[in-house]
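Accompanying notes for the structure given below.
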Amino acid sequence: MDIVVNDDLSCRFLEGFNTRDALCKKISMNTCDEGDPFFVADLGDIVRKHETWKKCLPRVTPFYAVKCNDDWRVLGTLAALGTGFDCASNTEIQRVRGIGVPPEKIIYANPCKQISHIRYARDSGVDVMTFDCVDELEKVAKTHPKAKMVLRISTDDSLARCRLSVKFGAKVEDCRFILEQAKKLNIDVTGVSFHVGSGSTDASTFAQAISDSRFVFDMGTELGFNMHILDIGGGFPGTRDAPLKFEEIAGVINNALEKHFPPDLKLTIVAEPGRYYVASAFTLAVNVIAKKVTPGVQTDVGAHAESNAQSFMYYVNDGVYGSFNCILYDHAVVRPLPQREPIPNEKLYPSSVWGPTCDGLDQIVERYYLPEMQVGEWLLFEDMGAYTVVGTSSFNGFQSPTIYYVVSGLPDHVVRELKSQKS
């Protein structure tokens with residue numbers, strides 16, 4: 001195993017570390033006064049996810065959703081693996097093109113785009129983009145008339161944790177009119193896309209969306225369009241404790257594709273996985289910078305049923321304005337793990353964990369049983385790769401954590417590609 005540690009804009013490769021070892025090594029290099037928060041990212045985990053994807057969804061080409069985590073090393077790893085990229089803005093297109101990704105491996109998958117961003121996509125050679133209404137077609141007709149448009153349809157995402165169809169997607173009953181207007185505008189519609197939302201607990205939503213896509217596909221073909229792209233969107237789980245497993249979703253998708261889109265050399269099937277690739281690859285380490293004892297409470301929670309003399313409030317140096325913005329915007333539920341080795345029969349106390357800012361909203365964990373922690377000790381949070389680093393701010397002057405990289409089982413060609421990437 002290797003660990004890659006970024007030092008300003010350079011990287012150095014060390015031998016013999018996994019994620020946990022890297023965390024402990026980095027922490028041992030800090031004193032309590034210097035314990036800034038940091039991530040350890042296992043790029044090898046991303047590679048293993050890719051291998052699982054190819055095994056479970058062999059007909060579907062992944063176009064990684066850049067919005068989920070736009071870290072340079074993540075993008076470089078995925079580019080070396082040959083994935084495509086789902087971009088939502090000119091900046092994301094620029095970022096991906098900047099590491100050498102060709103425009104044909106980019107889909108501009110934002111149904112509602114700023115005109116200047118459409119122009120940037122055109123000038124960058126990015127032709128494939130999504131839309132869901134006639135007004136978007138009119139913008140494209142004026143700005144990028146040679147674009148290859150993919151019609152996004154709405155889905156039943158009522159069981160998803162993060163719902164998207166309330167904002168994006170044309171209703172199936174409206175698609176014929178939209179396609180007819182595209183024909184009048186001489187816009188080339190090449191396929192259909194959808195997104196079932198993130199955190200869904202019902203894999204059958206993919207089956208229904210694929211069935212609806214077939215209906216719209218045939219509608220487009222009837223109107224004279226060369227329909228050859230099916231984009232099944234995102235919503236694939238990436239954490240260890242996901243209630244709906246990726247393999248189960250893949251099985252439903254494969255059955256639906258076999259029924260509605262049997263193998264065809266002219267057909268391209270893509271998806272937009274984000275959290276699937278990166279969620280479990282990142283672990284965040286935060287330092288306990290302050291603590292308070294709170295009045296005792298009577299608890300009755302399974303094995304912890306007892307009258308506790310005290311509970312604790314812990315303050316750490318990252319919060320909801322930083323990496324834990326996922327709690328506010330992605331409905332994440334995080335669990336703190338003490339970095340130190342557990343002590344046998346150590347008493348656990350009801351605890352809350354708070355971020356470092358002056359805002360009372362900055363609470364990371366409302367209630368969790370932990371051993372008593374001391375100022376200067378560390379808490380770890382696993383599965384922190386999705387919608388974390390991309391949403392950080394510098395509110396109150398707190399900066400984003402540094403990312404250190406573990407490389408476990410990475411192929412040589414990926415390592416070479418990473419070394420050639422600029423930070």
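The backbone N, Cα and C atoms fix where each Cβ goes, glycine too.
Don't expect the noted substitutions in this model, because it carries the original residues.
For G235 (pyridoxal 5'-phosphate binding site), other Cβ atoms within 10 Å of its Cβ number 30. What Swiss-Prot lists as pyridoxal 5'-phosphate binding site is S198, G235, E272, P273, G274, R275, Y387, and the listing cites experimental evidence.
Marked as substrate binding site by Swiss-Prot on the basis of experimental evidence: Y329, D330, D359. A sphere of 10 angstroms centred on the C-beta of Y329 (substrate binding site) encloses 12 other C-beta atoms.
Quoting Swiss-Prot on the mutagenesis of C358 to S or A: Converts the enzyme into a decarboxylation-dependent transaminase, producing gamma-aminobutyaldehyde (gamma-ABA) and pyridoxamine 5-phosphate (PMP) instead of putrescine. In three-state terms derived from DSSP, C358 (mutagenesis position) belongs to neither a helical nor a strand segment and is classed as coil.
Annotation comment: Swiss-Prot describes C358 as active site, proton donor. For C358 (mutagenesis position), the same-chain residues lying six or more positions away in sequence with a CB closer than 8 A to its CB are N396.
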Checklist outcome for this item: Using a 10 Å radius on the Cβ of S198 (pyridoxal 5'-phosphate binding site), the other Cβ atoms enclosed count 24
Item to check | Residue pair D359 (substrate binding site), S198 (pyridoxal 5'-phosphate binding site) - Cα distance, angstrom, rounded | outcome: 28
Checklist entry - Within 10 angstroms of the C-beta of E272 (pyridoxal 5'-phosphate binding site), what count of other C-beta atoms is obtained when all protein chains are considered? => result 27
Checklist entry - Distance between D330 (substrate binding site) and Y387 (pyridoxal 5'-phosphate binding site) at the Cα atoms, whole Å? => result 7
Checklist outcome for this item: Integer Å value for the Cα distance linking Y387 (pyridoxal 5'-phosphate binding site) with Y329 (substrate binding site) is 8
Item to check | Span of the pyridoxal 5'-phosphate site, taken as the largest CA to CA distance across S198, G235, E272, P273, G274, R275, Y387 (Å, rounded to a whole number) | outcome: 15
